[in-house]
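What follows is a single structure, written as structure tokens, with notes after it.
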Amino acid sequence: MAFKYWFVFAAVLYARQWLSTKCEVPQMTSSSAPDLEEEDDYTAYAPLTCYFTNSTLGLLAPPNCSVLCNSTTTWFNETSPNNASCLLTVDFLTQDAILQENQPYNCSVGHCDNGTCAGPPRHAQCW
């Protein structure tokens, strides 16, 4: 009878050892652990602001057809495509109005052609 208990005891120990090797969770080492300190780079999705002149004909690019833009991390110039509307000239009689925010002034509108604002001019109100 003692032999039966010894046999059952040995079988239980063997089963326990077998289960502990098959079911153990592998421990992470420093080389296999994910780097929780690293942050994702979301700058590509950051809000982008570009600065145009507003007019009765729509938004106008600057005379050099290179629009100043910025995101939360960087400033850059974005070249306007050919035939985009651009600010050709400003009426010098209303130049003082430009210094006052949201005051309309007379301006001439052209179109971008290889990085420069070209005519024929169209007249508009700008602000």
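Using the three backbone atoms N, Cα and C, a Cβ is placed for every residue, glycine included.
One entry in Swiss-Prot concerns the mutagenesis experiment Glu39 to Ala. Its note says: Significantly reduced binding to CCL5 and slight reduction in inhibition of chemokine activity.
Swiss-Prot gives this note for the published mutagenesis Asp40 to Ala: No effect on binding to CCL5.
Where Swiss-Prot documents Tyr42 to Ala as a mutagenesis experiment, the accompanying text is: Significantly reduced binding to CCL5 and slight reduction in inhibition of chemokine activity.
For the mutagenesis of Thr43 to Ala, Swiss-Prot gives this note: No effect on binding to CCL5. The structure shown keeps the original residue.
According to Swiss-Prot, the mutagenesis experiment Thr49 to Ala carries this note: No effect on binding to CCL5. Its Cβ taken as reference, Thr49 (mutagenesis position) is surrounded by 11 other Cβ atoms within 10 Å in the chains shown. In the three-state DSSP assignment, the secondary structure recorded for Thr49 (mutagenesis position) is strand.
Listed in Swiss-Prot is the mutagenesis experiment Thr74 to Ala, annotated as follows: Slightly reduced binding to CCL5. In the three-state DSSP classification, Thr74 (mutagenesis position) falls within coil.
Recorded in Swiss-Prot as a mutagenesis result, Gln100 to Ala carries the remark: Slightly reduced binding to CCL5.
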